[in-house]
Amino acid sequence: MRSPSAAWLLGAAILLAASLSCSGTIQGTNRSSKGRSLIGKVDGTSHVTGKGVTVETVFSVDEFSASVLTGKLTTVFLPIVYTIVFVVGLPSNGMALWVFLFRTKKKHPAVIYMANLALADLLSVIWFPLKIAYHIHGNNWIYGEALCNVLIGFFYGNMYCSILFMTCLSVQRYWVIVNPMGHSRKKANIAIGISLAIWLLILLVTIPLYVVKQTIFIPALNITTCHDVLPEQLLVGDMFNYFLSLAIGVFLFPAFLTASAYVLMIRMLRSSAMDENSEKKRKRAIKLIVTVLAMYLICFTPSNLLLVVHYFLIKSQGQSHVYALYIVALCLSTLNSCIDPFVYYFVSHDFRDHAKNALLCRSVRTVKQMQVSLTSKKHSRKSSSYSSSSTTVKTSY
C-alpha cells in the first residue's frame with residue numbers, strides 16, 4: 001500500500017526540515033528573553049496614515065516572535081509545503097468531487113460523505129495562493145481584514161470538517177459490516193441529513209474566527225500579520241477557551257468514535273468466516289483503517305495537541321516555547337487535502353473505475369458501450385461453453 005507509506009515519508013521529511021528550521025531560528029535569538037509566542041503587546045504610539053496623523057493601537061512583539069516572523073521557517077518552508085498541497089490537492093479533489101457528483105449514479109452514504117469531504121478540501125485549498133503569497137512576502141498581509149478572516153475560517157473549518165466526515169465514513173463502514181441488508185435510500189437520506197448538520201456545525205463553531213480582528217500591524221517590522229499575532233488578553237482569554245473546546249468537542253470525541261469503530265470492525269472481520277471474496281474485502285478494510293489512522297497521526301493529532309499546549313502555556317506562563325512546532329503541525333494538517341483522494345480510492349471501487357475513465361478521457365457513453373460489449377462477450381463465452389458441454393453429453397450416450 002503506497003499512499004499511507006508515502007504520507008509517512010512526506011511527514012517525516014517535513015518534520016525533519018522543520019526541526020532544522022526551528023533550531024536555526026532559536027539559536028539566532030536571545031535564550032533569556034521571555035514571551036516566546038506571537039503575543040502582540042500594546043504599544044500606544046502614533047503613526048501617520050494617508051489622511052493625516054492619527055493615534056491608533058499598535059503592537060510590538062518580542063525578539064523571538066520577530067525572528068519567527070522574519071525567519072526561513074515561515075517565509076520559505078511553509079510556502080513550499082502549502083504550494084505542494086495546492087498543486088496536488090486542487091486537481092485531485094476537483095476531480096474527486098466531479099466523479100462523485102456527475103459520474104457516480106448510486107449515491108450511497110459513503111459516496112455522500114466522500115463528496116462532502118472533497119468539497120471541504122476544495123474550499124480550503126482554493127485560498128492557498130493568498131496564504132502562500134502572505135508567507136513569501138515576509139508574513140505581510142495586504143489583502144484586507146475580510147479576506148484574512150475568510151482564510152483563517154476556511155483553514156480551521158476544513159481541518160474539523162475533514163475530521164467529522166472521516167468519522168462518519170468510518171462509522172458507516174462499520175455499520176455496513178454489521179447491517180449489510182439495510183435500505184440504501186433510507187441510509188442515503190440519513191447521510192445527507194448528517195452532512196448538512198456537519199456543515200451547519202462547522203459554520204457555527206468558526207463564527208468567532210470571522211468576527212475577531214485577525215490582522216495586526218507591527219511597526220517595528222513594517223508588516224501586517226494575519227492571525228500570527230494576536231493581543232495578549234485575547235490569547236489568554238477567549239482564544240484559549242475557544243480552541244480548547246474545539247480540540248475536545250470536534251477532535252477528541254470524533255477520534256474516539258473513529259478508533260472504536262475500527263476496533264469493532266477488526267473484531268467482526270476476525271470472527272467471521274472468510275471466503276475468497278470476503279478476504280479481498282477484509283484486506284481493503286484493513287487498508288482503509290491504516291490510511292485513516294495515518295491521517296489522524298500525521299495531520300490531526302499533532303496540530304490539535306500542540307494547539308492546546310500552546311495556548312495553555314500562554315495562559316499559565318505568559319509565553320509559549322512550542323510555537324514553531326505548533327505552526328509546523330498546522331502546516332502538516334493541510335496534508336489531509338492530498339491524502340483524502342487516496343482514501344476515496346481505497347474505499348470505493350466505483351471511484352477507482354470512474355477516476356481511471358476520467359483520466360483516459362472516456363465519456364459516459366463510451367464507458368457504457370464498453371460495459372455492454374464486455375457483458376455480451378461474457379454471455380457468448382458462457383453460451384459456447386454450455387453448448388460444448390451439451391454436445392459432449394450427447395456423444396457419450
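Including glycine, each Cβ sits where the backbone N, Cα and C put it.
The noted changes are left out; the structure has the residues it started with.
Record features (Swiss-Prot):
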type	residues	note
MUTAGEN	His135 to Tyr	Slight reduction in ligand-mediated receptor activation
MUTAGEN	Phe154 to Ala	Severe reduction in ligand-mediated receptor activation
MUTAGEN	Gly157 to Cys or Met	Severe reduction in ligand-mediated receptor activation
MUTAGEN	Tyr210 to Leu	No defect in ligand-mediated receptor activation
MUTAGEN	Asn222 to Gln	No defect in ligand-mediated receptor activation
MUTAGEN	His227 to Ala	No defect in ligand-mediated receptor activation
MUTAGEN	Asp228 to Ala or Asn	Severe reduction in ligand-mediated receptor activation
MUTAGEN	Cys361 to Ala	Loss of palmitoylation; increases surface expression and internalization following trypsin activation, decreases sensitivity and intracellular calcium signaling, increases ERK activation through G(i) subunit alpha
MUTAGEN	Ser363 to Ala	Reduces receptor desensitization and internalization, activates ERK1/2; when associated with A-366
MUTAGEN	Thr366 to Ala	Reduces receptor desensitization and internalization, activates ERK1/2; when associated with A-363
Residue among mutagenesis positions His135, His227 with least C-beta crowding, 10 angstrom cut-off: His227
DSSP-derived class (H/G/I helix, E/B strand, else coil) of Phe154 (mutagenesis position): helix
Spatial neighbour of Phe154 (mutagenesis position) that is closest, considering only the mutagenesis positions His135, Tyr210, Asn222 and their CA atoms: Tyr210
Cα-nearest neighbour of Asn222 (mutagenesis position) within the listed mutagenesis positions, His135, Gly157, Tyr210: His135
Chain-internal residues near Gly157 (mutagenesis position), provided their CB is under 8 angstroms and they sit 6+ positions away: Ala120, Leu123, Ser124, Ile202, Leu203, Thr206
Cα distance (Å, whole number) from Tyr210 (mutagenesis position) to His135 (mutagenesis position): 21
Three-state secondary structure, His227 (mutagenesis position) (per DSSP): coil
